[in-house]
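> I have a structure I would like to understand better, so I am pasting it below and will then ask my questions one at a time.
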Amino acid sequence: MAMAEGERTECAEPPRDEPPAEGTLKRAEELKTQANDYFKAKDYENAIKFYSQAIELNPSNAIYYGNRSLAYLRTECYGYALGDATRAIELDKKYIKGYYRRAASNMALGKFRAALRDYETVVKVKPNDKDAKMKYQECSKIVKQKAFERAIAGDEHRRSVVDSLDIESMTIEDEYSGPKLEDGKVTITFMKDLMQWYKDQKKLHRKCAYQILVQVKEVLCKLSTLVETTLKETEKITVCGDTHGQFYDLLNIFELNGLPSETNPYIFNGDFVDRGSFSVEVILTLFGFKLLYPDHFHLLRGNHETDNMNQIYGFEGEVKAKYTAQMYELFSEVFEWLPLAQCINGKVLIMHGGLFSEDGVTLDDIRKIERNRQPPDSGPMCDLLWSDPQPQNGRSVSKRGVSCQFGPDVTKAFLEENQLDYIIRSHEVKAEGYEVAHGGRCVTVFSAPNYCDQMGNKASYIHLQGSDLRPQFHQFTAVPHPNVKPMAYANTLLQLGMM
């Protein structure tokens, strides 16, 4: 999710030789006050706009950068947030909020050691601040955990959780009245019962969950990194974007558009989990349908099907709360086998993030990506999961701090080289649930309405018909869900108001 295109101004303007006049300073303060009001109203795009105007008038005020950094954090523009926080500290090394903001930005980017250094600075300056101490201690735990994971990775990196499971010996207790696989297989009856069971806020038995995970891993590992699908003229397929643990909105998609079947195929374009607090329900439902219709129900990996994101934004915590740490490890293994892209009739390419940091990438290059891993910090795999379009030509540094932003000329050149018509991607919330950019060559679809219970956005899904492949957009709005807030299982730092 991110702010609208074209709103960004540079983070670090060069200081002026002469200080601004008193009237200019007064106007800058008025703009900051307006920005603060927009921020309180959760209108972060306008908050950023007015903070930026204040900075233009007075580029030496650390508070303006600190405030805009927080607004960027709320819109998931972590790269911009990091730049603003760093600039605030450069302007005023005693501005403690600058260190808080920079730590939050680095946490969001998975740069835990860098975050720890800033939390340490805050604790030294404010040794009696309980909030600062708690954040420092929590971040320190993560750094130590990561160090431990690296230490044991050499011995166990390729050892599968599956090897240590004995599913057959797991007993389903007599008092459990929920859905069970029939002879170890997913059926349509099981799936209907499962969705109702989840709708009633009940938990699937761990044996059934493990059965689904082990079986879906077997299915996914046989797929190509680039899935290629042919639609006949009379056939259609539905493409959905981010669902982010919003299970009741997922049910609404199936209510509006029909359950998956061999005649009603789906593609879900990544970011199934995190943020929403029903991520386990979402992902096991999607995996169940993948087992039921392996050739007609498609799942692509998003940037949130990764360990770093799951550790921060809730999925790891949710699986541990509802099941066990071992089950989360198996989820992580399964996520590594999710394909990265899908091509329809050789003309429409679908991926979660977008296009590439370098020219000349071909479909064959995508096919050759070894996806069974955590994504690197750069390169084609990273770009497919993380990049975003921009309105201006060329490429620029990513607002997220990962991968890049690519312009209409980049999209046009990629499509021409690969004989494609357009791309479909997700990865960003859009007010109307979708966006058509780059002269119709870059389509964004987002399927989590009222994202995180606060954005107020519509959501959408796309129909593609084999006869012409023109995208047909279908919008929908959020439905009620049980009183469990988003991020309920997120990292403690997030719950403490890190962002």
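Cβ atoms here come from the backbone N, Cα and C positions, even for glycine.
Annotated active site, proton donor/acceptor per Swiss-Prot: His304, in sequence order. Residues or ranges marked as Mg(2+) 1 binding site by Swiss-Prot on the basis of experimental evidence: Asp242, His244, Asp271. Annotation comment: Swiss-Prot describes His244, Arg275, Asn303, His304, Arg400, His427 as substrate binding site. Per Swiss-Prot, Mg(2+) 2 binding site is recorded for Asp271, Asn303, His352, His427, and the stated evidence type is experimental evidence. Recorded in Swiss-Prot as a mutagenesis result, Glu29 to Ala carries the remark: No effect on phosphatase activity. For Lys32 to Ala, Swiss-Prot lists a mutagenesis experiment annotated as follows: No effect on phosphatase activity. According to Swiss-Prot, the mutagenesis experiment Lys40 to Ala carries the annotation: Slightly reduces activation by arachidonic acid. The mutagenesis experiment Glu56 to Ala is recorded by Swiss-Prot, whose note states: No effect on phosphatase activity. Here Swiss-Prot notes a mutagenesis experiment, Glu76 to Ala, with the remark: Increases basal phosphatase activity. Among the sequence features in Swiss-Prot, the mutagenesis site Lys93 to Glu is noted as follows: Loss of inhibition of KCNH2 channel stimulation. According to Swiss-Prot, the mutagenesis experiment Lys126 to Ala carries the annotation: Loss of inhibition of KCNH2 channel stimulation. Quoted from Swiss-Prot, the note attached to the mutagenesis of Tyr451 to Ala states: Insensitive to okadaic acid.
How about a rundown of where these features are and what they're close to?
Annotation note: His304 (active site, proton donor/acceptor) sits in a coil segment as assigned by DSSP. Around His304 (active site, proton donor/acceptor), a 10 Å sphere centred on its CB holds 26 further CB atoms from the protein chains shown.
Asp242 (Mg(2+) 1 binding site) is surrounded by 30 other CB atoms, counting those within 10 A of its CB over all protein chains shown. Secondary structure from DSSP puts Asp242 (Mg(2+) 1 binding site) in a beta strand.
Cβ neighbours within 10 Å of Glu29 (mutagenesis position), excluding its own Cβ and spanning all shown chains: 16.
In the three-state DSSP classification, Lys32 (mutagenesis position) falls within a helix. Proximity of Lys32 (mutagenesis position) to non-local residues of its own chain (separation of 6 or more, Cβ distance below 8 Å) is seen for Phe50, Tyr51, Ala54, Ile63, Tyr64, Asn67, given in sequence order.
In the three-state DSSP assignment, the secondary structure recorded for Lys40 (mutagenesis position) is helix. Contacts of Lys40 (mutagenesis position) defined by a Cβ separation under 8 A and a same-chain sequence distance of 6+ are given as none.
For Glu56 (mutagenesis position), the count of additional Cβ atoms within 10 Å of its Cβ stands at 15 [all protein chains shown].
In the structure as shown, the Cβ atom of Glu76 (mutagenesis position) sits within 10 Å of 20 other Cβ atoms.
Cβ contacts within 10 Å of Lys93 (mutagenesis position), excluding its own Cβ and spanning all protein chains shown: 12. When secondary structure is read from DSSP and collapsed to three states, Lys93 (mutagenesis position) falls in the coil class.
Neighbours of Lys126 (mutagenesis position), defined as other CB atoms within 10 A of its CB across all chains, total 13.
Tyr451 (mutagenesis position) is surrounded by 23 other CB atoms, counting those within 10 A of its CB over all protein chains shown.
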> Counting distance between Cα atoms, which of the recorded positions Glu56, Glu76, Asp271, Arg275, Arg400 is nearest Glu29 (mutagenesis position)?
Glu56
> With Asp271 (Mg(2+) 1 binding site) as the reference Cα, tell me which of the recorded positions Lys126, His304, His352, Arg400, Tyr451 is the closest one.
His304
> Measuring Cα to Cα, how many angstrom lie between Asn303 (substrate binding site) and His244 (Mg(2+) 1 binding site)?
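Answer for this pair: 11 Å between alpha carbons.
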> Centre the Cβ atoms of Asp242, His244, Asp271, go out 8 Å, and tell me which other residues of that chain have a Cβ in range of the Mg(2+) 1 site.
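Surrounding the site, in chain order, are Gly241, Thr243, Gly245, Gly270, Phe272, Val273, Asp274, Arg275, Gly302, His304, Ser426, Phe446, Ser447, Ala448.
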> Would you list, in sequence order, the recorded positions among Glu76, Asp242, Tyr451 whose CA lies within 10 Å of the CA of Arg400 (substrate binding site)?
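Correct set: Glu76.
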> In sequence order, what residues of the same chain, 6+ apart, have a Cβ less than 8 Å from the Cβ of Arg275 (substrate binding site)?
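Spatial neighbours, sequence-distant, of Arg275 (substrate binding site): His244, Gly245, His304, Tyr313, Gly314, Tyr451, Cys452, Pro486, Met487, Ala490.
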> Any same-chain residues 6+ apart from His352 (Mg(2+) 2 binding site) with CB under 8 Å of its CB? Would you list them in sequence order, or say none?
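Listed in sequence order, they are Asn269, Gly270, Asp271, Leu300, Arg301, Gly302, Asn303, Leu340, Leu384, Leu385, Arg425, Ser426, His427.
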> Specify the nearest of the recorded positions Glu56, Glu76, Asp242 to Lys93 (mutagenesis position), where nearness means the distance between Cα atoms.
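In terms of Cα distance, Lys93 (mutagenesis position) lies closest to Glu56.
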